[in-house]
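Asker: According to Swiss-Prot, the experimentally introduced change P21 to R is described as follows: Almost complete loss of phospholipase A2-like activity. A mutagenesis experiment is reported in Swiss-Prot for this position, H41 to A, and the note states: Almost complete loss of phospholipase A2-like activity. The annotation that Swiss-Prot gives for the mutagenesis experiment D42 to N reads: Almost complete loss of phospholipase A2-like activity.
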Amino acid sequence: MPPIKRQPRGWVLPGYRYLGPFNPLDNGEPVNNADRAAQLHDHAYSELIKSGKNPYLYFNKADEKFIDDLKDDWSIGGIIGSSFFKIKRAVAPALGNKERAQKRHFYFANSNKGAKKTKKSEPKPGTSKMSDTDIQDQQPDTVDAPQNTSGGGTGSIGGGKGSGVGISTGGWVGGSHFSDKYVVTKNTRQFITTIQNGHLYKTEAIETTNQSGKSQRCVTTPWTYFNFNQYSCHFSPQDWQRLTNEYKRFRPKAMQVKIYNLQIKQILSNGADTTYNNDLTAGVHIFCDGEHAYPNASHPWDEDVMPDLPYKTWKLFQYGYIPIENELADLDGNAAGGNATEKALLYQMPFFLLENSDHQVLRTGESTEFTFNFDCEWVNNERAYIPPGLMFNPKVPTRRVQYIRQNGSTAASTGRIQPYSKPTSWMTGPGLLSAQRVGPQSSDTAPFMVCTNPEGTHINTGAAGFGSGFDPPNGCLAPTNLEYKLQWYQTPEGTGNNGNIIANPSLSMLRDQLLYKGNQTTYNLVGDIWMFPNQVWDRFPITRENPIWCKKPRADKHTIMDPFDGSIAMDHPPGTIFIKMAKIPVPTASNADSYLNIYCTGQVSCEIVWEVERYATKNWRPERRHTALGMSLGGESNYTPTYHVDPTGAYIQPTSYDQCMPVKTNINKVL
């Protein structure tokens with residue numbers, strides 16, 4: 001029989017019916033959302049051709065609609081189709097669209113060609129429909145950063161993307177997506193930054209009221225910065241509850257930050273009146289220190305992190321750093337003239353100017369993006385229900401015997417160990433418990449101080465004056481004094497009072513362990529435990545209020561990294577994103593250094609992909625979970641529950657450790 005006459009299908013992607021050129025308008029039912037968007041795109045092209053226009057040579061409204069239709073589609077076809085027409089938008093002339101041509105002009109005027117990123121490193125809004133495969137595919141693979149990193153956080157100097165005045169460069173993103181392998185958190189905040197230090201670098205002396213305490217020398221800069229280093233910045237209380245109730249471990253994998261919808265305004269004062277005008281020519285300097293070339297800014301537990309509540313304005317903190325240990329270089333030796341050692345240290349004091357790096361200068365209506373990759377360990381959420389020394393069957397006799405020394409006598413005997421008391425090879429972790437904090441109450445000391453005292457320097461204070469206090473390295477040892485318990489302030493909003501939260505004893509049997517040694521008559525506590533073979537312990541349990549990471553110091557050698565607060569030690573955490581107002585000089589009759597008084601506000605969004613593992617258990621009994629039960633009441637009239645707002649708008653923050661929902665309290669693990 002003669003062959004069936006088939007209609008040509010066009011140059012479509014394999015498995016698709018419309019995603020490609022030259023296919024017929026009626027080629028069957030679209031296979032997915034990307035194919036359906038391509039079908040509508042083909043019909044729009046057909047109408048343009050009928051009107052006498054060539055849509056293949058010009059970027060047009062049909063192309064713009066196609067890109068918009070695929071903004072939430074992360075299938076392979078959607079990525080390829082969207083990428084193709086984004087390239088066309090950047091290089092092809094607009095088809096009778098002056099607004100689009102103006103946007104192209106801003107794109108080329110402000111883009112950084114050396115920092116172009118692949119499709120996979122672009123921001124990923126709209127993750128509510130993502131599957132595990134989609135989320136994995138959308139993670140950044142490579143970033144064109146100015147440094148070569150072998151994992152950890154990297155930052156790219158993304159091109160400034162302009163859309164002109166009155167054209168939005170992005171929408172507000174928020175919410176979280178939970179799946180079996182990945183969790184995606186999305187948050188947006190309104191930020192504001194102002195002129196710092198009159199555009200100058202200055203050295204400030206920070207003195208304490210305690211004369212024998214620590215003094216510091218700080219270099220303050222014209223720059224401010226963004227800090228995303230806290231779990232509460234990314235997880236709502238309900239999201240954190242779900243994460244800690246359903247997953248046995250998690251870790252960050254990729255982070256994308258977008259700064260957009262910039263509005264630069266000039267402050268004009270005329271007597272008692274103040275007006276705020278849009279300034280379309282002023283700019284802000286923005287760059288990311290992806291190679292960690294400047295002193296670290298995102299120290300754990302700082303108060304400058306992104307606000308918990310999405311409607312709160314984020315007032316960026318000024319960036320400053322310590323250039324030298326002040327007590328070692330204050331030139332108070334040799335009768336206050338300074339000795340050779342002090343001068344040698346002072347001569348080598350560094351001075352970091354952030355303007356010494358390439359960066360963008362963005363104007364009103366423009367935007368920029370930064371991408372980071374993480375290479376870090378997991379945060380484990382399982383608790384040990386028994387210590388490792390009880391990993392045995394207590395009904396089965398053991399062949400082990402022990403040597404027993406009789407009380408008050410040199411006589412000894414040998415006895416068989418009972419089945420329920422078998423010895424173990426597993427020892428508690430290392431730690432130090434033999435120190436206490438030095439008073440008085442106004443002192444800024446710590447239980448342990450690390451001091452650097454080069455020979456020849458003149459020291460006229462105690463150890464607190466030239467030492468650095470650090471959290472007691474307790475490993476998994478149980479706190480014997482209050483100094484060893486993690487504490488932090490949780491200030492109730494609007495009260496001005498400091499609410500002190502103290503970490504509770506852990507519910508995991510691989511934490512809060514103690515080592516005792518026998519002396520023939522009793523057992524005594526061992527306060528200092530060094531590192532030995534066969535020590536096993538769990539890391540400190542974190543809460544929603546904890547920092548995510550801490551930066552490892554660049555050192556030749558180090559032992560096992562186990563930060564006291566449970567944060568993740570990273571060689572390359574996300575680089576700090578710095579921002580400052582551009583200096584706009586104005587002429588004066590006296591030739592004084594004068595400039596326009598401006599500030600900048602805009603939106604900053606942060607999206608993090610978290611790798612997760614759901615828990616699986618053979619435990620028959622129900623387990624403990626974080627719930628709303630047990631939350632306290634506060635606020636005006638004392639009837640507003642935690643994580644809610646009272647009639648005055650004050651947000652009721654947690655007042656106890658359990659309300660912060662710590663990990664390692666719910667899911668049991670088999671050792």
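All positions are counted from 1 along the displayed chain.
Cβ from N, Cα, C; glycine included.
Substitutions noted, but not modelled.
Are these features on the surface or tucked inside, and what touches them?
Answerer: Cβ neighbours within 10 Å of P21 (mutagenesis position), excluding its own Cβ and spanning all shown chains: 11.
Within its own chain, H41 (mutagenesis position) has Y18, A62, D63, K65, F66 as residues 6 or more apart in sequence whose C-beta sits under 8 angstroms from its own. A helical conformation is recorded for H41 (mutagenesis position) in the three-state DSSP classification.
All protein chains considered, the CB of D42 (mutagenesis position) has 22 other CB atoms within 10 Å.
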Asker: At the level of the C-alpha atoms, what whole-angstrom distance separates P21 (mutagenesis position) and D42 (mutagenesis position)?
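Answerer: Answer for this pair: 8 Å between alpha carbons.
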